[in-house]
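*Asks:* Grabbed the feature section from Swiss-Prot, which reads as follows:
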- K180, K190, R195, Y260, Y350: RNA binding site (BINDING)
- E107 to A: 29% loss of in vitro replication (MUTAGEN)
- Y260 to D: Alters homomultimerization. Complete loss of in vitro replication (MUTAGEN)
- I313 to F: Complete loss of in vitro replication. No effect on homomultimerization (MUTAGEN)
- F324 to V: Unstable form with complete loss of homomultimerization and replication (MUTAGEN)
- F324 to I: Unstable form with complete loss of homomultimerization and replication (MUTAGEN)
- F362 to A: 95% loss of in vitro replication (MUTAGEN)
Amino acid sequence: MAGLLSTFDTFSSRRSESINKSGGGAVIPGQRSTVSVFVLGPSVTDDADKLFIATTFLAHSLDTDKQHSQRGGFLVSLLAMAYSSPELYLTTNGVNADVKYVIYNIEKDPKRTKTDGFIVKTRDMEYERTTEWLFGPMVNKSPLFQGQRVAADPDTLLQTYGYPACLGAIIVQVWIVLVKAITSSAGLRKGFFNRLEAFRQDGTVKGALVFTGETVEGIGSVMRSQQSLVSLMVETLVTMNTARSDLTTLEKNIQIVGNYIRDAGLASFMNTIKYGVETKMAALTLSNLRPDINKLRSLIDTYLSKGPRAPFICILKDPVHGEFAPGNYPALWSYAMGVAVVQNKAMQQYVTGGTYLDMEMFLLGQAVAKDAESKISSALEDELGVTDTAKERLRHHLANLSGGDGAYHEPTGGGAIEVALDNADIDLETEAHADQDARGWGGESGERWARQVSGGHFVTLHGAERLEEETNDEDVSDIERRIAMRLAERRQEDSATHGDEGRNNGVDHDEDDDAAAVAGIGGI
């Protein structure tokens with residue numbers, strides 16, 4: 001029997017391995033599009049000319065009259081300006097199954113009177129029409145930088161800060177757009193300016209060169225449509241981490257932005273590990289968490305198998321990235337979010353609402369996180385030499401800290417119905433106390449009402465009890481059973497009282513039951 005159970009435990013990970021394993025056979029290349037990339041030739045030496053070309057690339061990347069592949073090519077041209085050898089940069093990082101980059105040089109000819117003396121050429125020929133298309137008159141639909149709205153002079157910035165700093169400010173902002181462009185496009189503009197603030201404060205990005213909101217949205221739309229551009233940027237981060245130690249200031253700033261890009265779209269997966277598993281609370285022994293734990297183990301194996309590109313599986317749209325969504329391990333995720341909103345106040349703003357939210361596990365996570373016994377790690381007691389007296393004092397302090405806040409946090413955001421659990425403490429007392437409290441529950445503690453929710457109705461919790469100051473140790477299965485018992489009793493009491501209450505106050509409690517059922521908490 002033990003061998004059979006171990007087979008089931010490892011099935012999830014072995015299944016993922018078999019799905020992702022190559023089936024052999026011939027590799028048939030797919031269709032690739034051709035993208036033009038422009039690089040500076042050796043004759044372009046003036047810093048003012050270089051900055052002008054950089055802003056020209058940026059303007060073309062925002063031109064909605066051009067195809068997205070062309071706009072993506074201009075962003076690649078802009079990113080390549082950070083390197084002394086753009087050709088080597090593209091050869092190292094730009095190998096892609098979707099596109100083939102064709103490189104054109106931009107040279108400066110003092111004898112030319114048109115297009116500011118610039119000419120687009122290759123080793124064999126010059127491209128007059130392409131030059132006019134690239135450097136001809138353009139009508140910007142909106143300013144590129146916020147400084148253009150107050151008539152800031154780029155030449156003054158160039159003389160004050162130098163070309164590398166000005167170019168770096170532009171390129172760093174393109175990288176910041178990538179942080180939210182793929183995984184959270186709705187919050188792109190807000191997320192961009194939040195991340196930018198640190199670079200504003202340290203002087204990396206000058207106020208006159210800050211992108212406008214329209215520029216941010218335009219770059220984000222190109223990134224979402226041009227996966228080859230995103231792949232190039234990810235490969236840039238990978239090669240920075242593995243190949244070089246002599247990074248320029250711009251490259252170091254790109255690495256800082258890369259820390260925000262890593263694991264983008266994997267917050268649910270990482271938070272489930274952090275708050276659900278690494279806290280090592282006894283609730284992990286529950287049988288209904290076992291399948292999700294096995295699933296999480298399989299996902300960890302999949303993540304590690306991706307090597308240095310693992311943190312980018314979401315923005316790279318790796319076929320396996322959907323497996324990391326919390327809907328694939330809902331019970332464990334719900335439990336972890338319950339622990340998180342208690343242990344980390346910032347997590348109370350995290351979106352925990354969703355159709356896959358298991359309300360009972362969400363409440364259980366909060367209950368065990370509030371329990372002083374669960375907060376003490378037995379694994380560290382011997383290592384740290386903690387005495388029994390010290391543990392008792394610690395329990396006392398923890399009880400005092402949490403005693404004033406008995407409220408349960410409700411799920412936020414998503415599609416969840418707001419369910420306010422006002423001081424609805426789950427009793428962690430012994431079985432005898434639980435039975436005694438259940439019998440005298442309604443008359444002793446009265447009725448508490450949650451705040452109003454949409455539709456003008458209320459979700460009520462009748463006679464929710466307070467925790468006793470001193471809590472005895474008990475098995476987690478007892479906790480789970482007690483939660484189920486409380487919910488069942490509240491359903492029975494509500495069903496018995498709904499008829500009279502409806503006649504007395506005219507409230508439609510049938511809709512309350514429907515709302516509560518949708519929220520996953522029965523007939524509270």
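The backbone N, Cα and C atoms fix where each Cβ goes, and this holds for glycine too.
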*Asks:* I want to verify one value. Collapsing DSSP to three states, which class is Y350 (RNA binding site)?
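*Replies:* Looking at the DSSP assignment, Y350 (RNA binding site) belongs to neither helix nor strand, so coil.
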*Asks:* Rank aside, I only need the closest one: which of the mutagenesis positions E107, Y260, F324, F362 has its C-alpha nearest to that of K190 (RNA binding site)?
*Replies:* Y260
*Asks:* Give the distance between the Cα atoms of K180 (RNA binding site) and Y260 (mutagenesis position), rounded to the nearest whole Å.
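*Replies:* Cα-Cα distance, K180 (RNA binding site) to Y260 (mutagenesis position): 9 Å.
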*Asks:* Would you measure the largest Cα separation among K180, K190, R195, Y260, Y350 for the RNA site and round it to whole Å?
*Replies:* 18
*Asks:* Can you tell me the three-state DSSP label for I313 (mutagenesis position)?
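*Replies:* Note: I313 (mutagenesis position) is coil by DSSP, not helix or strand.
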*Asks:* Relative to the Cα of Y260 (mutagenesis position), which of the recorded positions E107, R195, I313, F362 have a Cα no more than 10 Å away?
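*Replies:* Candidates kept after distance check: R195.
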*Asks:* Including all protein chains displayed, how many Cβ atoms other than that of F362 (mutagenesis position) lie within 10 Å of its Cβ?
*Replies:* 29
*Asks:* Out of the mutagenesis positions E107, F324, F362, give me the one sitting nearest to R195 (RNA binding site) by CA distance.
*Replies:* F324
*Asks:* Taking just the CA atoms, what is the gap between E107 (mutagenesis position) and Y350 (RNA binding site) in Å?
*Replies:* 51
*Asks:* Write down the Cα-Cα distance for I313 (mutagenesis position) and F324 (mutagenesis position), rounded and given in Å.
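*Replies:* Counting only the Cα atoms, the answer is 10 Å.
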